[in-house]
Amino acid sequence: MHPALLCGPILAIFLQFLVSSCSPLENDDLFLVQVEPEVDPVVAAEAIGAKYVRPLLNLKYHHLIKLHKGSDDSVQSSIRKRGIDAGILELERQTPRWRYKRDASESDELLNEFSNHFGISDPLFYGQWHIFNSNNPGHDLNLREVWDAGYFGENVTVAFVDDGIDFKHPDLQAAYTSLGSWDFNDNIADPLPKLSDDQHGTRCAGEVAAAWNDVCGVGIAPRAKVAGLRILSAPITDAVESEALNYGFQTNHIYSCSWGPADDGRAMDAPNTATRRALMNGVLNGRNGLGSIFVFASGNGGHYHDNCNFDGYTNSIFSATIGAVDAEHKIPFYSEVCAAQLVSAYSSGSHLSILTTNPEGTCTRSHGGTSAAAPLASAVYALALSIRPDLSWRDIQHITVYSASPFDSPSQNAEWQKTPAGFQFSHHFGFGKLDASKFVEVAKDWQVVNPQTWLIAPEINVNKSFGSVNNETITEMVSEFTVTKDMIEKSNFKRLEHVTVRVCIPFNRRGALEILLESPSGIRSILASERPYDENSKGFLDWTFMTVQHWAEPPEGVWKLLVNDRSGGKHEGTFENWQLALWGESENPSNTAPLPYDTLELPKEMVLGIYSEPNSDLTNSSTLLSPTSTSFTSYTVSATATPTSTSHIPIPTVLPPTQPVLEPSYREIVAFITFFLLFAFIFVAVIWTWISAFWKAKAPPPLSQQEIA
């Protein structure tokens with residue numbers, strides 16, 4: 001056999017060995033660790049037998065370390081003995097998780113007048129009904145007055161936390177900025193789509209900033225900039241997710257997030273430690289203290305009876321959660337019932353989808369779901385920020401509420417309810433549909449809100465069981481808490497914004513429970529609706545719900561929590577306790593105090609040792625080494641906070657580095673070595689062939705038969 005033929009099998013065997021030996025996470029677990037400010041994290045890691053990896057970009061005193069797999073017991077013991085001395089406050093295992101894109105499958109005189117008026121020559125503009133709907137006048141974003149006034153999103157950057165942006169697309173080249181962009185999946189600067197289904201981010205970006213040229217259609221805010229933060233092309237850890245949501249948060253103004261946990265009617269998932277703190281960090285320190293604007297798609301699980309209050313990203317008070325309405329003002333099949341969504345924007349349904357950009361310089365007519373609705377809201381926010389850059393993240397949410405347009409819907413279960421503040425609210429559409437002209441008009445003269453305040457009720461212990469009790473079947477329970485005038489005054493409360501409710505209800509079929517919150521005015525928010533596919537047997541363990549339905553409603557009076565077993569007593573569980581929190585605008589902005597965000601996020605019985613995160617169907621490991629009780633024995637009297645302060649976590653005020661300082665992944669190492677070995681193999685083969693040919697040419701010709709004779 002020719003020696004060169006042996007190289008292939010030998011190389012394959014060697015590479016297989018190389019891959020198995022190079023994977024750093026093959027034998028190690030990655031952990032997030034928080035240390036005391038004065039502690040050297042490398043020394044602290046060594047003190048517990050771990051290897052230091054790198055700092056977390058966005059959070060001070062938070063670092064990543066590696067521990068050998070299977071060493072949890074010994075590590076815990078070591079931490080208990082030496083962790084506090086080493087200055088370690090908290091340890092949490094990092095588990096890569098998938099985040100799911102929230103996509104959905106599926107010329108006349110007026111139109112010509114509109115396009116000619118604005119000089120739009122894009123060939124597919126006639127298909128962008130969400131911009132100008134000539135078939136159903138008024139069923140669009142109402143952009144004429146905004147564009148006539150010359151507002152196109154200048155000096156605003158929308159960052160798409162997604163699967164990348166094709167910034168070479170002729171519709172996006174001018175809008176793209178590398179300043180706030182990064183590929184967190186491949187750890188490189190350019191977030192170009194690489195996989196066959198990396199289309200989502202490019203489509204979302206085109207909705208906002210597609211150029212007015214002769215390609216595809218146009219964007220809502222064509223002079224805005226777009227940045228790409230690529231995270232959706234592989235499972236990612238909580239730490240990396242948090243870095244993406246804080247990346248470039250002085251240059252990126254809006255973070256458009258059309259993704260979340262699975263919309264299957266079964267999942268219940270929330271941000272873990274680092275991402276929770278990144279959201280807090282963003283609203284406190286982003287945009288020079290005005291707050292990053294986080295826009296989240298509400299979810300596409302309507303046909304599974306899902307509810308966005310089972311998603312800790314969309315039910316966060318820091319998120320502007322956007323639902324969808326179709327071209328005929330019907331409820332799309334994928335639309336979720338949810339008390340946490342502020343407003344709806346146009347998207348797919350009734351045989352029409354959103355026309356936008358697609359990778360490789362192409363266009364698509366099939367973008368949809370709440371994935372398409374959220375970028376439209378981001379675009380409208382960009383239009384407003386271009387003329388009012390002083391608006392805070394809470395101002396944007398207020399203007400969203402006050403400018404929303406309720407509408408008549410052919411859908412029978414739209415169910416608009418008038419609130420005491422004079423708004424109309426639907427659990428399908430929020431406060432109505434987004435109207436760009438109304439939003440910008442309200443924003444122009446908006447008086448910025450005072451700093452945030454809060455009132456936290458004591459934990460209400462109920463401790464009553466569902467099911468058969470003393471020959472009686474218990475299926476309904478009600479618990480009450482009275483907010484007094486004195487509490488309102490001591491809490492420095494002026495206007496109600498968000499209401500959150502934390503519950504602890506172990507139940508052996510979570511999907512059978514319905515949870516409602518009734519305000520003193522009798523307005524009911526559906527916090528948890530029945531989910532027939534949710535067979536989880538743990539119930540709600542310290543899960544926090546949120547509602548915006550009570551915005552600007554008088555908070556004084558009796559608040560009721562109603563918990564119903566919709567199975568009619570077929571299942572068992574216990575309503576253990578609940579806690580009400582009211583968030584709003586302060587009366588006296590000079591009377592400030594640090595906000596209790598992080599205290600509220602920590603479980604009330606966190607103790608030294610491994611703790612399983614309750615706010616998720618996934619299990620993560622946490623170790624808190626400075627035992628802190630966060631249970632409340634009386635209502636919390638608060639004042640307000642400046643947008644840059646908190647007493648519970650150290651928050652960086654500096655801009656994250658333009659490029660993350662990350663270690664090369666084992667895939668990159670293997671790829672480099674593979675390339676090097678293949679190059680060497682080809683080089684040797686060529687040299688071998690050349691030498692063989694050379695010696696063959698130099699060798700004397702073989703003797704003929706006559707010469708042999």
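Even glycines carry a Cβ here, placed using N, Cα and C.
Every residue here is the original one, so none of the noted swaps is modelled.
The Cβ of HIS200 (active site, charge relay system) lies under 8 Å from the Cβ of LYS101, ASP103, ASP162, ASP163, LEU232, SER258, SER371, each of these being in the same chain and 6 or more residues away along the sequence. Sequence annotations record features per position, and here Swiss-Prot assigns active site, charge relay system to HIS200 (among others).
Of all the Cβ atoms in the protein chains shown, 31 others lie within 10 Å of the Cβ of SER371 (active site, charge relay system). The active site, charge relay system annotation in Swiss-Prot covers SER371 (among others) and rests on sequence analysis.
Taken from Swiss-Prot, the feature domain 'Peptidase S8' covers 128-440.
According to Swiss-Prot, the feature domain 'P/Homo B' maps to 449-588, an assignment based on sequence analysis.
The Cβ of PHE425 (mutagenesis position) lies under 8 Å from the Cβ of TRP416, GLN417, LYS418, THR419, PHE431, GLN549, each of which sits 6+ residues away along the same chain. According to DSSP, PHE425 (mutagenesis position) is assigned to a strand segment. Quoted from Swiss-Prot, the note on mutagenesis experiment PHE425 to Ser is: In JY965; temperature-sensitive.
The DSSP secondary structure for HIS200 (active site, charge relay system) is helix. Helix, strand and coil residue tallies for the domain 'P/Homo B' (449-588), in that order: 9 helix, 82 strand, 49 coil [DSSP].
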